[in-house]
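Trainee: Please find one structure pasted underneath; my questions will follow.
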Amino acid sequence: MAAKLWTFLLGFGLSWVWPASAHRKLLVLLLDGFRSDYISEDALASLPGFREIVNRGVKVDYLTPDFPSLSYPNYYTLMTGRHCEVHQMIGNYMWDPRTNKSFDIGVNRDSLMPLWWNGSEPLWITLMKARRKVYMYYWPGCEVEILGVRPTYCLEYKTVPTDINFANAVSDALDSLKSGRADLAAIYHERIDVEGHHYGPSSPQRKDALRAVDTVLKYMIQWIQDRGLQQDLNVILFSDHGMTDIFWMDKVIELSNYISLDDLQQVKDRGPVVSLWPVPGKHSEIYHKLRTVEHMTVYEKESIPNRFYYKKGKFVSPLTLVADEGWFIAESREMLPFWMNSTGKREGWQRGWHGYDNELMDMRGIFLAIGPDFKSNFRAAPIRSVDVYNIMCHVAGITPLPNNGSWSRVVCMLKGQTSSAPPTPLNSCALVLILLLYFV
């Protein structure tokens, strides 16, 4: 009954009901690791593709990701409008002690199990259930059967897509939307994130990756015109999180210096957020030893701050470690996640990372939109990753499922909307009546 009531109240208390618009086609671009200041006013001067989208569309000040500010949790938050503790995708690495199964950033076979994905229904599954057609390119999870459904087409992620892969995906997506083979096309591109990790968020390599994306966007605008899609297609671009500098030389917290690793049943992830499962009888000892460690905070599950919307997740560990910005947690220096490169030397050290407190400035992402349903040359106030789902549902013309997003934060972006206030919710009498009918 409690779960049923939560689902009901989520729908009526945390999201608003409005009539779906007459749907147009929708192209969604997820640009991983794209920090909000990468397209500051100064940066836009040398980014003609992004500049044209901003001048002809909507740009929010920044997008605050869900906690933890990692990829998989926010992939699902963006596509469900729900916090991590609701949709259950709480990390890039997860462990289920009941089944002894692991989710390891989507690369191991067990990551494809419905166990991890069926906690909520993402937009592409809702559209498929409504007999819409969905084409997805390199999108993490598009290869998974979720709630018994798969997208119309999935070009599965195998390795980091190249700039040519990205350009080809955009071109093919536009062809699919034009021909009627697709109603929604969604493309994932990772190179900005990869270069930010390897070389740092301010590095020339990361800036080169951004310029390559900008070139594709410039072509995309022309391709939309060439296909006559200007009045039939909305395009939404967003990122999952930002990126900050890390310094492995002097900002690493080695757990082996404070506890015996033999006292841990399981450790998941390294970096800003690390999950620990102590062996039976060792929880209190490990907790008290780690409480004194500087530059990080150790939380027992029930004491995780409510503002993270994290602790109710069923895969959350008994102990969660959260590092201060720029610090990195690992079992030892030997276990740091070096990246493979041609030298095999210290150039393999990572220079950038994310996953920290989601309210930190460097964790902020982007949101841009352009098309017939969006205002032109409009700057919007900051939004949160849970808000993106509602705007996608609206322009796709489908009623959103119950979610944690705020309609009032996004309605201002739409043409013909003069007020930022959400539609009027059901009055209290009607709500009581529905509750009686629903639960009696």
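Each Cβ is built from the backbone N, Cα and C atoms, and glycine gets one as well.
What Swiss-Prot records for this protein is below:
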| type | residues | note |
| --- | --- | --- |
| BINDING | D32, S71, D240, H241 | Zn(2+) 1 binding site |
| BINDING | D32, S71, N92, D193, H241, H354 | substrate binding site |
| MUTAGEN | S71 to A | Almost loss of glycerophosphocholine cholinephosphodiesterase activity. Loss of choline metabolism |
| MUTAGEN | S71 to T | Almost loss of glycerophosphocholine cholinephosphodiesterase activity. Loss of choline metabolism |
| ACT_SITE | S71 | active site, nucleophile |
| MUTAGEN | Y72 to A | Highly decreases glycerophosphocholine cholinephosphodiesterase activity. Loss of choline metabolism |
| MUTAGEN | Y75 to A | Highly decreases glycerophosphocholine cholinephosphodiesterase activity. Loss of choline metabolism |
| MUTAGEN | C154 to A | Highly decreases glycerophosphocholine cholinephosphodiesterase activity. Loss of choline metabolism |
| BINDING | D193, H197, H354 | Zn(2+) 2 binding site |
| MUTAGEN | C393 to A | Does not affect glycerophosphocholine cholinephosphodiesterase activity; when associated with S-412. Does not affect choline metabolism; when associated with S-412 |
| MUTAGEN | C412 to S | Does not affect Glycerophosphocholine cholinephosphodiesterase activity; when associated withA-393. Does not affect choline metabolism; when associated with A-393 |
Trainee: Would you please pick out, from the binding-site residues H197, H241, H354, the one with the fewest other Cβ atoms within 10 Å of its Cβ?
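Mentor: Result for the binding-site residues H197, H241, H354: minimum number of other Cβ atoms within 10 Å at H197.
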Trainee: Specify all same-chain residues, apart from the site residues D32, S71, N92, D193, H241, H354, whose Cβ lies within 8 angstroms of the center of the Cβ atoms of the substrate site, ordered by sequence.
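Mentor: The surrounding set, listed in chain order, is G33, S69, L70, N74, D240, G355.
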Trainee: In Å, rounded, how far does the Cα of C412 (mutagenesis position) sit from the Cα of S71 (mutagenesis position)?
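Mentor: On Cα coordinates alone, these residues lie 27 Å apart.
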Trainee: Cα distance, H241 (Zn(2+) 1 binding site) to C393 (mutagenesis position), nearest Å?
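Mentor: That separation, Cα to Cα, works out to 21 Å.
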Trainee: Which one of these binding-site residues has the most other Cβ atoms within 10 Å of its own Cβ: D32, D193, D240?
Mentor: D240
Trainee: Through the lens of DSSP with three states only, how would you label D193 (substrate binding site)?
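Mentor: DSSP assigns D193 (substrate binding site) to helix.
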Trainee: Go through S71, N92, our recorded positions, and report the one whose Cβ sees the most other Cβ atoms within 10 Å.
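Mentor: Output for this query is S71.
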Trainee: Measuring Cα to Cα, tell me the gap between Y72 (mutagenesis position) and H197 (Zn(2+) 2 binding site) in whole angstrom.
Mentor: 16
Trainee: Sort out the sequence-distant neighbours of Y75 (mutagenesis position) for me: same chain, 6+ apart, CB within less than 8 Å of its CB, listed by position.
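Mentor: Listed in sequence order: L30, M89, P140, G141, D240.
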Trainee: Could you measure between D193 (substrate binding site) and H241 (Zn(2+) 1 binding site) for me? Cα positions, answer in whole angstrom.
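Mentor: Here the two Cα atoms lie 9 Å apart.
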Trainee: Highest CB neighbour count within 10 A among the mutagenesis positions C154, C393, C412?
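Mentor: By the 10 Å Cβ neighbour count, C393 comes out on top.
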Trainee: Taking only C-alpha atoms and a 10 A limit, tell me which of S71, N92, C154, H197, H354 are near D32 (Zn(2+) 1 binding site). These are the recorded positions.
Mentor: S71
Trainee: Hey, how far is H197 (Zn(2+) 2 binding site) from N92 (substrate binding site), Cα to Cα, in Å?
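Mentor: Approximately 15 Å lies between the Cα of H197 (Zn(2+) 2 binding site) and that of N92 (substrate binding site).
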Trainee: Using only the Cα atoms of D32, S71, N92, D193, H241, H354, which the record gives as binding substrate, return the largest interatomic distance in Å, rounded to a whole number.
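Mentor: The two farthest binding residues have Cα atoms 15 Å apart.
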